[in-house]
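The structure appears right after this line, and notes come after that.
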Amino acid sequence: MKITGSNLSIYDVADVCMKRATVELDPSQLERVAVAHERTQAWGEAQHPIYGVNTGFGELVPVMIPRQHKRELQENLIRSHAAGGGEPFADDVVRAIMLARLNCLMKGYSGASVETVKLLAEFINRGIHPVIPQQGSLGASGDLSPLSHIALALIGEGTVSFKGQVRKTGDVLREEGLKPLELGFKGGLTLINGTSAMTGAACVALGRAYHLFRLALLATADFVQCLGGSTGPFEERGHLPKNHSGQVIVAREIRKLLAGSQLTSDHQDLMKEMVARSGVGNDVVDTGVYLQDAYTLRAVPQILGPVLDTLDFARKLIEEELNSTNDNPLIFDVPEQTFHGANFHGQYVAMACDYLNIAVTEIGVLAERQLNRLVDPNINGKLPPFLASAHSGLLCGFEGGQYLATSIASENLDLAAPSSIKSLPSNGSNQDVVSMGTTSARKSLRLCENVGTIVSTLIAACNQAGHILGNERFSPPIRELHGELSRSVPLYQDDSPIFELFQTVRAFVGGDGFRAHLVTHLDLAATTASS
């Protein structure tokens, strides 16, 4: 994958993170990087006042630093700001963070050295992953703390995850024949003053969110058939006047997934049955025919449509940030001068992740309510209470499974609260309004994990209902899904420890084979979600 600074998508990030794709640096952009670096070093030697080149940092900006302290200044910055806490990011997220930082530096406005970008690329290609604690970023001035842990590794200090082991960075670099960086003017600040931690984490979360969206479409088509729902609410003619592309797409995809089902009902048939039962006389007659289903069956395009459109909006903001210069100060060729500003501020990513978190939470809200309708004996049609295959009462069936989904759905309501408006001042009130973007991105990752559990629990319940109703009556895509899943998840009929069943289904829906199943049966070409 060629890194130019301008053309990465969240799916490129996924290739580097999950498929361990390697990167190469665009030669023309390397020339630009070299020019900006040379200019930065020349200005530093000439003692031109430039923030972070020959001044203190943050509120200490009035302090001029003589050029003989250039390396000490940058190393002090990195060591003092490698102050993260909590559990470390997973290796795939670390790869995304490094890729985001590399792409930013390759734009050539930061003053980074060619050696810096080459070593960062080597870390990605060789699978050398700095250990980055998740806590510690305010999201402005960028992600100082998490990125300092990357910078620490690049100068040969700290620890890295390498080939499944956490080791001292210096030992790994010696084994791999790599030389630690020697930092010149702005060499440390260039690495840490930006939004790359929140952006990398957001890219990973957004990719997972799109998978959850597709999963929710499939689960809904399964759920509608389990309860004999009507296909009428998914007819295209009813959605075009609403004017929202996401809603039209969701209705279209569910129509396709329902085609060929023997379990769904047709609206015209429902009307005929209602007339037949009422006798069309003068008496008030309760026909027992529901022309309209409950919202979990009927309003899915109006619920998941906004989710898709919100994900697409968040993707626009996150990918623009991914391909941006989010550093300070910036180094320009023409005219030869610097720009002192605040491109490190993470408000775009913070707000994008807040929107993303609401959208992902809504997927979970819908799935949990669908699960409730599927197991509730008062509203689940002819299915047994809590999907117990026999002897309901003696057997509990999916009673405990609902508790899992409902408890997580409640937890998600707290996680979905916005972080981007929860600013607290710091750094001697220099950083007096911050984005908390990394906090929001971390919540995005957690929400995707949580909602994945809810949706996979719903799919497990639908699979159980499929065993009860007869899989041969479902539409071909769902019949295929049940067939694949049933190889490892048979009819649940003995109240064995149900968490094992849920773990099996969770692993199944997150696997490559299931992702291929989604691609086969879902055509999202009309939206950026399909890229």
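The backbone N, Cα and C atoms fix where each Cβ goes, and this holds for glycine too.
What Swiss-Prot records for Tyr51 is active site, proton donor/acceptor. A simple way to gauge crowding: the CB of Tyr51 (active site, proton donor/acceptor) has 17 other CB atoms within 10 angstroms, across all the protein chains here.
Residues or ranges marked as substrate binding site by Swiss-Prot: His81, Asn193, Arg298. Sequence-distant contacts of His81 (substrate binding site), defined by Cβ-Cβ distance under 8 angstroms and a gap of at least six in the same chain, are Leu144, Ser145, Ser148, Ile192.
Neighbour list (Phe57 (mutagenesis position), Cβ cut-off 8 Å, at least 6 residues apart, same chain): Leu77, Leu189. In three-state terms derived from DSSP, Phe57 (mutagenesis position) belongs to neither a helical nor a strand segment and is classed as coil. Experimental mutagenesis at this site is recorded by Swiss-Prot as Phe57 to Tyr, annotated: Loss of aminomutase activity.
In three-state terms derived from DSSP, Gly184 (mutagenesis position) belongs to neither a helical nor a strand segment and is classed as coil. Record note (Swiss-Prot), mutagenesis Gly184 to Arg: Gain of aminomutase activity. The unchanged residue is displayed.
What Swiss-Prot notes for the published mutagenesis of Lys242 to Arg is this: Gain of aminomutase activity. Listed in sequence order, Val248, Gln302 are the same-chain residues six or more apart from Lys242 (mutagenesis position) with CB atoms under 8 A from its CB.
If you take the C-beta of Pro377 (mutagenesis position) and look for same-chain residues 6 or more apart in sequence within under 8 angstroms, you find Leu383, Pro384, Pro385, Phe386, Ser392. In the three-state DSSP assignment, the secondary structure recorded for Pro377 (mutagenesis position) is coil. Quoted from Swiss-Prot, the note on mutagenesis experiment Pro377 to Arg is: No effect.
The Cβ of Cys396 (mutagenesis position) has Phe386, Ala388, Asp495 as same-chain neighbours under 8 Å, each 6 or more residues away in sequence. Taken residue by residue with DSSP, Cys396 (mutagenesis position) is part of neither helix nor strand, so it is coil. One entry in Swiss-Prot concerns the mutagenesis experiment Cys396 to Ser. Its note says: No effect.
According to Swiss-Prot, the experimentally introduced change Glu399 to Ala is described as follows: Loss of aminomutase activity and increased product racemization. Gain of ammonia-lyase activity. Taking Cβ-Cβ distances under 8 Å and a sequence gap of 6 or more within the same chain, the neighbours of Glu399 (mutagenesis position) are Val375, Phe386.
Glu399 to Met appears in Swiss-Prot as a published mutagenesis result, with the remark: Loss of aminomutase and ammonia-lyase activity.
One entry in Swiss-Prot concerns the mutagenesis experiment Glu399 to Lys. Its note says: Loss of aminomutase and ammonia-lyase activity. Higher enantiomeric excess of (R)-beta-tyrosine.
Gly184 (mutagenesis position) sits 14 Å from Tyr51 (active site, proton donor/acceptor), counting Cα to Cα. In the three-state DSSP scheme, Arg298 (substrate binding site) is classed as helix. Each residue contributes its Cα atom, and for Asn193 (substrate binding site) and Tyr51 (active site, proton donor/acceptor) these two points are 12 Å apart. Following the DSSP three-state reduction, the secondary structure of Lys242 (mutagenesis position) is helix. Annotation for Arg298 (substrate binding site): same-chain Cβ neighbours under 8 Å, separated by at least 6 residues, are Gly229, Ser230, Pro233, Gln292. Of all the recorded positions listed here (Gly184, Asn193), the one with the fewest other CB atoms within 10 A of its own CB is Gly184.
Following the DSSP three-state reduction, the secondary structure of Tyr51 (active site, proton donor/acceptor) is coil.
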